[in-house]
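These notes concern the structure reproduced below.
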Amino acid sequence: MSDAPKRSLNPTLMMNNNNTPPKPLEESLDLKEFIALFKTFFAKERDTIALENDLKQTFTYLNEVDAIGLPTPKSVKESDLIIIKLTKLGTLHLDEIFEIVKRLHYIVVLQNAFKTFTHLKFHERLNAIVLPPFFNDLIALFDDEGKIKQGANATLDALNESLNRLKKESVKIIHHYARSKELAPYLVDTQSHLKHGYECLLLKSGFSGAIKGVVLERSANGYFYLLPESAQKIAQKIAQIGNEIDCCIVEMCQTLSHSLQKHLLFLKFLFKEFDFLDSLQARLNFAKAYNLEFVMPSFTQKKMILENFSHPILKEPKPLNLKFEKSMLAVTGVNAGGKTMLLKSLLSAAFLSKHLIPMKINAHHSIIPYFKEIHAIINDPQNSANNISTFAGRMKQFSALLSKENMLLGVDEIELGTDADEASSLYKTLLEKLLKQNNQIIITTHHKRLSVLMAENKEVELLAALYDEEKERPTYTFLKGVIGKSYAFETALRYGVPHFLIEKAKTFYGEDKEKLNVLIENSSALERELKQKNEHLENALKEQEYLKNAWLLEMEKQKEIFHNKKLELEKSYQQALNILKSEVASKDTSSMHKEIHKASEILSKHKTNQEIPQIITNFQANEKARYKNESVLIVQILDKGYYWIETELGMRLKAHGSLLKKIQKPPKNKFKPPKTTIPKPKEASLRLDLRGQRSEEALDLLDAFLNDALLGGFEEVLICHGKGSGILEKFVKEFLKNHPKVVSFSDAPINLGGSGVKIVKL
């Protein structure tokens, strides 16, 4: 088997007659290397990548810890054997106890790191892990290398001290002989060699007269590894102390194992929590290392929208942008034009999203439904040993799926292995049955007849891979709503088939079928032209909508300015009136005159400095004139040199004749007013930070910010309210729901602030 997960979601459909295991789904979708790379981020080697916890809860945790980050734990081994030993009242080895300590230490590190983030749900999850006092003592017993710390056991400390002293003496003896003049003729080198746990010398033959000892081994060159007689006694003592140390450690392991047996249920809980935290940090660190994004699968929507998705197997991918809004997608078109990779990309996105594995995608604008099962019929199932042909294998795979519901099925080259006309009728029947069972299906095919038959179904979308006839190459782009041509002759020519053979093949192909291909090409070209026109019209409508919204905002702004000015004048008038009343009441004439003068000064501050020019031009009704930088129409002549005028946007206002100018040589034909450009605010920003503001202040800032954004022509803005107690978030949501110009809003992706930031579409 490959290193793919054993519990993948039914990757292929069944085993062969000889019980050969089917190819895993991730291998069929070319995700094997990507998944293998992802697995390297786990602390514990594992077969499965599936999440045992709730997806929504896990996604919430990922959003919360994204900005903070999660440390990487030390590599750990499988815990099943530890549980089995403790269940059977066995004794754990020191390294097995250290496996428990590594997990405990990581959880303590996380609890300390998130101690201040009490508002996070992830903090609640960590706080639910309460370590019994025994485990705190157990952590303190080991150093980072998995050895017993000095001071933890007095007997062990004394033995280690004796062992170190004896080893130093042994090394000293070896170094003494290595510098000895009597032994120099027999020394191969002056180094100390470690053999069978003993420090020894490497000597040439004939040394027996110069030194006594035990030969431990001979080298490949015929030399002798000798343990000197004087060092032999020390080596025996070292071995004896080593045995005593082992006995001491065994006693400690027995004591610790006995204590761990009392906490067996907690250990099972600990291992399960560590595995979850490990899967969490692996996903987060994998996403950060390769700049990937998470997509939470939708449990309510059936449509699939991918924006800027890139399949991991492609080195220089062309990002995929696709909306799959119906129950079935039939992909046709040019050979080697990307149909199979499109199929694999859609299935891969669903597979990665289901397991919350990050991918290269614009997560904010993408929607991926949750599928209970995902199946791929991509590879040729032919098996000569079991007497199974290509078509028979396909039928066997389909028969296993006919009872499935709520699955995503991908079938590559659906017509493979049999007569095209018969296959069209057969597959139409099979596909319609699967569609009735609430399944979603993606197929690639060159069957024009099958595509035409399926196109009659309202739940079927058509998609064609396009071909550039000028460059004679596929464009790796797709067009909705049409059946594509295969371009088999052009593809064969591109891959080296001689031109004269291609021409001969075309004569056999027949004039009628060539005409059918021409009709298909013309239909495709017409569809592309209509699509371009629709895009042009949509852009024009958006521009008009923007101008309309900008004008409405400008009107509201002018009304507000007028209202504020009115209040200011009323306040000034009341202030001057109060001064006069107070002086009249005091009956002080001289003071009264002074205060009247003072009141006049207050009122004079608010008089307009603008004087009406004396040069006035007369106009007639329905005459065109220029007001500031706009072309206007004279609607009505008023008294005292004033006129009612109408702007190009249909707005009527009163203006003095001095502000109007004659238009020289007006055009004889239809009046074409120039485009009006509403000035954008200089201080418009894409982001507003409301953290630390009171609700009333925040709503005022938010209202002004949205007005500036609309005038600035922004379609999306960011509003940061923080995560706190949620009161400010509630006010912001309520305001956005009731704002007439807000199309929609949602939480930002993890890298932009998560649930503490709203992305607002205007």
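Each residue, glycine too, has its Cβ placed from N, Cα and C.
According to Swiss-Prot, the ATP binding site annotation covers Gly333, Val334, Asn335, Ala336, Gly337, Gly338, Lys339, Thr340. In the three-state DSSP scheme, Gly338 (mutagenesis position) is classed as coil. For Gly338 (mutagenesis position), the same-chain residues that are 6 or more apart in sequence and have a Cβ closer than 8 Å to its Cβ are Ala465, Pro474, Tyr476, Phe478.
Per DSSP, the secondary structure of the domain 'Smr' (688-762) breaks down as 35 helix, 16 strand, 24 coil. Residues or ranges marked as domain 'Smr' in Swiss-Prot (evidence: sequence analysis): 688-762.
In Swiss-Prot, a mutagenesis experiment is listed as Gly338 to Arg, annotated with the note Lack of ATPase activity.
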Predicted model, mean pLDDT over the domain 'Smr' (688-762) | 82
Inside 8 A of the center formed by the CB atoms of Gly333, Val334, Asn335, Ala336, Gly337, Gly338, Lys339, Thr340, which other residues of the chain have their CB, for the recorded ATP site?
-> Thr444, Ala465, Pro474
Highest CB neighbour count within 10 A among the binding-site residues Val334, Ala336?
-> Val334
Neighbour-count leader, CB within 10 A, binding-site residues: Gly333, Asn335, Lys339, Thr340 = Gly333
